[in-house]
Amino acid sequence: MTQEYDNKRPVLVLQNEALYPQRRSYTSEDEAWKSFLENPLTAATKAMMSINGDEDSAAALGLLYDYYKVPRERRSSTAKPEVEHPEPDHSKRNSIPIVTEQPLISAGENRVQVLKNVPFNIVLPHGNQLGIDKRGHLTAPDTTVTVSIATMPTHSIKTETQPHGFAVGIPPAVYHPEPTERVVVFDRNLNTDQFSSGAQAPNAQRRTPDSTFSETFKEGVQEVFFPSDLSLRMPGMNSEDYVFDSVSGNNFEYTLEASKSLRQKPGDSTMTYLNKGQFYPITLKEVSSSEGIHHPISKVRSVIMVVFAEDKSREDQLRHWKYWHSRQHTAKQRCIDIADYKESFNTISNIEEIAYNAISFTWDINDEAKVFISVNCLSTDFSSQKGVKGLPLNIQVDTYSYNNRSNKPVHRAYCQIKVFCDKGAERKIRDEERKQSKRKVSDVKVPLLPSHKRMDITVFKPFIDLDTQPVLFIPDVHFANLQRGTHVLPIASEELEGEGSVLKRGPYGTEDDFAVPPSTKLARIEEPKRVLLYVRKESEEVFDALMLKTPSLKGLMEAISDKYDVPHDKIGKIFKKCKKGILVNMDDNIVKHYSNEDTFQLQIEEAGGSYKLTLTEI
C-alpha cells in the first residue's frame, strides 16, 4: 500500500577514492561489524543520538548490532524470502535486482544500507514519495532511479531533486562479496543546508558511534552512513582535502620583458613596444598549485611564432608573408630569430626553426625556460601603400605535451606587439610620457600608467581557442634550410601547400620522433643569382637591358648573340674596359659578382672570321 508522507530523508555518499586519506579495509561485512561490536552501542550513545533528534538512526543502529551478532552460517541458512514484488516487470525494466527481506531487518522501523565502492551523487527526494508501511512488509516502488557518477569534481556539495521516489531495498539474504550496486533507504526529511560546508553549527561535533570512523580509510572499505552523521562528517572535510585532477594546459605562464605602452584601454590587450632586430627575453614556466613537486614526465614542446593579430584567412596571411619576403635583401631573412645566448641554451633544447615565422624548442616544466627572441618585420611591411596603418602583430606561444600525440596544444597564449625601427620603441615611450605629463588629471579619459609605476614585464594572455591551427610561412625553395642542429620537424609533403604551411603536426611521444631519416631530407636548393646589364652601342643613346639566363661568361655571350645578331660560335674574346682605362678579360667571376646593373658601351670588331667584343664601363 502506498501513501504520501512528509518525512523524507536525504542520504549523501562520498565515493571511496585513493586520493582521500586511507582507512583500513575489511574483506567482508562481518569483519567490518566485528570492530563495531568491540565498542557496543551504549545507552550514552543512544541518548546523545536521541538528544540530537535522530531516534530513527539509533533504532536502526541497534537493529544492525543485533543482526551481525548472529553468525553468518545461521543467517544464511535461516533466511527466507518474505517479500513479493507486485510489479516485477517494472523492477526488471529499471534494472533493479529483486531482493528478499530478512526477518531481522523487516522487524525494524528504519532500514539502513551498507554501501560498497559504487560512487553516488547526493540524492534529495522531492515531491510525491511512496509510503512505507513500517509495520508490514516493503512494497515495490512505483518509480526506481539509480544515480551514479565517476568523480566528485568540486568541493561544494550540490543536491539533485527527482520528482519520484527512489528504490527501497534491503540486503539480500545470501552474501555477495562484490555487489555491483546497492539501494539507499530514506524516509525522513532533512534540511539541504546541512550538506554545505559552512552550515555546521558552532557547537556541532563529529560523533563516532563506533571505531570505524576514527580508523584509516582505504579503498574497498564498507561503511554505513547515517543521515545525522553525514551532516557532521561533511563540514570536517576542507577544500584542501579534495585532490583535483588538474586540466592540462591551464597552468603555464609566459612573460615578455619589454617596454609596455602607457596608454592601455580597458578591455584591450597590453601593447608592447619592440625594436626591429633587437632580442627580448621570453620566460616560460609552469604555474602549479603544488609547488616543489617534480613531475616524472616533465618535457613539453613550445612553439613561439609571429602571427597576425586580426582574423584573416589563410590565403591573406600567406599573401602578406610572401610580399614581406619578396622585399627583403636576402631570401634567408626570417621573421623571427632566436639568440644563441648561454643563458637561453641552458634551459632549452632541440631548437628547430620550423618556419620563417616560428621557432620550436623543448623545455622542462620543473624549471623556468628563457629564450631571447627578435622580430624582424614591421607592421607596415605588408603593404606597398605609404602612410597606411600597419597590420597588428602578435607573439603567440603554443605548448604541446609529449604525453599527447594530438596536434592540439595544451596551452596557448599571445602578446600584442608593435615593432619600430631605429630605437623607435624608446622614442614612443618618451613621447607618451611627455603627453602624459602635459595632460591634466581632469582631462584624462583613458587610464594612464604613471612612469614610476610602469612595469617592463608583459604577461601573455591565454587563448581559449586551441583548435585553430596557426599559419606558418615556409617558402618551398628554402624549406631545407629551416633546420638548426640535427633535427627537423617532420612535415608530410601533402602538408606543404604553395608558399606556406599550416602547422598540422604537434609534439610527439619521444624526441626521436622529431628526427628525419637521411633519405627523406630535402636537398639544398640555391636560387640562381640573376645578372642584369645595361648596354648600348657607341652610335646609340638608349641602353638595352641584357638579362643573363646564367651569371657566367657563357650567359653573357648568349645574351649578346640574341640581342645583336652576332653568331654565338664566332664570338672570340670579350673584354671589359674599366673607368680607369684598364682592359681585362671577362670571366665568370667578373660577370657574377662585379657586373650586375652596370652600364656599358658595346664595341663589336670583326677580324679573321671572329668577333671581338669590348664592354667599356660608363
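Every residue gets a Cβ built from N, Cα and C, even glycine.
In Swiss-Prot, a published mutagenesis experiment is listed as Arg9 to Ala, annotated Increases activity as transcriptional activator.
Among the features that Swiss-Prot reports, domain 'Grh/CP2 DB' is placed at 248-474, with the record citing sequence analysis. Across the domain 'Grh/CP2 DB' (248-474), mean pLDDT in this model comes to 81.
Mutagenesis annotation in Swiss-Prot: Leu378 to Ala, described as Decreases affinity for target DNA; the structure shown retains the original residue. Less than 8 angstroms from the CB of Leu378 (mutagenesis position) sit Lys276, Gly390, Val419, Phe420, Cys421, each of them six or more residues away in the same chain.
Here Swiss-Prot describes Gln385 to Ala as a published mutagenesis experiment; the accompanying note says: Decreases affinity for target DNA. Of all the Cβ atoms in the protein chains shown, 6 others lie within 10 Å of the Cβ of Gln385 (mutagenesis position).
Listed in Swiss-Prot is the mutagenesis experiment Cys421 to Ala, annotated as follows: No effect on affinity for target DNA. DSSP assigns Cys421 (mutagenesis position) to coil in the three-state reduction, placing it in neither a helix nor a strand. All chains included, 12 other C-beta atoms sit within 10 angstroms of the C-beta of Cys421 (mutagenesis position).
Among the mutagenesis entries in Swiss-Prot is Arg427 to Gln, noted as: Loss of activity as transcriptional activator. Nearly abolishes affinity for target DNA. Causes steric hindrance that impedes DNA-binding by neighboring residues. Every protein chain considered, the tally of other Cβ atoms within 10 Å of the Cβ of Arg427 (mutagenesis position) stands at 13.
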Reduced DSSP assignment, Arg427 (mutagenesis position): helix
Length of the line joining the Cα atoms of Gln385 (mutagenesis position) and Arg427 (mutagenesis position), in Å: 24
